Amino acid sequence: MASNRGQLNHELSKLFNELWDADQNRMKSGKDYRISLQGKAGYVPAGSNQARDSASFPLFQFVDEEKLKSRKTFATFISLLDNYEMDTGVAEVVTPEEIAENNNFLDAILETKVMKMAHDYLVRKNQAKPTRNDFKVQLYNIWFQLYSRAPGSRPDSCGFEHVFVGESKRGQEMMGLHNWVQFYLQEKRKNIDYKGYVARQNKSRPDEDDQVLNLQFNWKEMVKPVGSSFIGVSPEFEFALYTIVFLASQEKMSREVVRLEEYELQIVVNRHGRYIGTAYPVLLSTNNPDLY
């Protein structure tokens, strides 16, 4: 393994595979959704908003929305996606209704086996308090507490917005958006134009049933040269992984190497003080671990 990739974390690999197996809300490839990978994406120079289009059709060919929205954690998650102002530098205003939606989502995921297992693990590590309510408050602060991305500006971002919704830097640079449901919904609204897959070095092309992908896309005219995302997994699965990695370290940037099913991944979590700045999976066989 290359030295800059770090050593495999066996403890987290075991835990994350247990969480993967417990993820009962995960959508199944070929049954609950279908994707079309099409062509391999081209190189996009830094700062460019031009990308060769190697995909004539959307990435998502089909998603069983009825099933998606019948699952409480997905339904409450989707209700949060329209609560944010896309541009950093524009102050966020959080309404009482949005606070209630945040709490409904946390209540829903805390009922799942995945989050109960994650909570139990964190309690054993003295990284979370044993009561569910205290853990919920901790999750709320980590993920939903607003902060400023630029020094001196008003609160304009939070971990949830960056990771799951996506945001822009002065309307010129695409940041975040590492979630497959948001990708699908934005693609459906014609806000996302999928440009092609970014291949792993040891594999000529991904498979249609791969559940971790590197993608290139335009979002509202801004290019994301490489965006990595789990596909099909539940919101609670991603919340669990990223929260565990965040709480395990005080480092500005945590990179935990894990083996999850067939994938060797780096789970990257960047902290913004006491909050999550960004979080995403990186397929280690790609040559660009520094996705943003």
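Residue 1 is the first one shown; counting continues down the chain.
Cβ coordinates come from backbone N, Cα and C, glycine included.
Although substitutions are noted, the structure shown does not include any of them.
Taken from Swiss-Prot, the feature active site covers His162 (among others). His162 (mutagenesis position): 27 other CB atoms within 10 A of its CB, across all protein chains.
Listed in sequence order, Val163, Phe164, Gly227, Ser228, Ser229, Thr278, Ala279, Tyr280, Pro281 are the same-chain residues six or more apart from His178 (mutagenesis position) with CB atoms under 8 A from its CB. Look at His178 (mutagenesis position): DSSP puts it in coil. Annotation comment: Swiss-Prot describes His178 (among others) as active site, evidence class sequence analysis.
Sequence annotations record features per position, and here Swiss-Prot assigns active site to Lys224 (among others). Long-range Cβ contacts of Lys224 (mutagenesis position) within its own chain (separation 6+, distance under 8 Å): Met174, Leu177, Leu215, Gln216, Phe217, Asn218. For the recorded site, Lys224 (mutagenesis position), the DSSP three-state label reads strand.
Mean pLDDT for the domain 'EndoU' (8-285) in this predicted model: 87. The domain 'EndoU' annotation in Swiss-Prot covers 8-285.
Record note (Swiss-Prot), mutagenesis Glu92 to Gln: No change in affinity for RNA substrate. The unchanged residue is displayed.
Among the mutagenesis entries in Swiss-Prot is Ser157 to Ala, noted as: No change in affinity for RNA substrate. According to DSSP, Ser157 (mutagenesis position) sits within a strand segment.
For the mutagenesis result Glu161 to Gln, the note given in Swiss-Prot is No effect. Loss of activity and affinity for RNA substrate; when associated with Q-167.
Taken residue by residue with DSSP, His162 (mutagenesis position) is part of a helix. According to Swiss-Prot, the mutagenesis experiment His162 to Ala carries the annotation: Loss of catalytic activity and affinity for RNA substrate.
Quoted from Swiss-Prot, the note on mutagenesis experiment Glu167 to Gln is: No effect. Loss of activity and affinity for RNA substrate; when associated with Q-161. The Cβ of Glu167 (mutagenesis position) has 24 other Cβ atoms within 10 Å, all protein chains considered.
One mutagenesis experiment named in Swiss-Prot is His178 to Ala, and its note says Loss of activity.
Among the mutagenesis results in Swiss-Prot, Lys224 to Ala has the note: Loss of activity. The residue drawn here is the original one.
Quoted from Swiss-Prot, the note attached to the mutagenesis of Gly232 to Ala states: No change in affinity for RNA substrate. For the recorded site, Gly232 (mutagenesis position), the DSSP three-state label reads coil. Its Cβ taken as reference, Gly232 (mutagenesis position) is surrounded by 21 other Cβ atoms within 10 Å in the chains shown.
Around Glu236 (mutagenesis position), the same-chain residues six or more apart in sequence whose CB sits under 8 Å from its CB are Asp23, Asn25, Thr73, Ile109, Thr112, Val114, Met115, listed in sequence order. Recorded in Swiss-Prot as a mutagenesis result, Glu236 to Gln carries the remark: Shows higher affinity for RNA substrate.
Taking only the Cα positions, the spacing between His162 (mutagenesis position) and Gly232 (mutagenesis position) is 19 angstrom.
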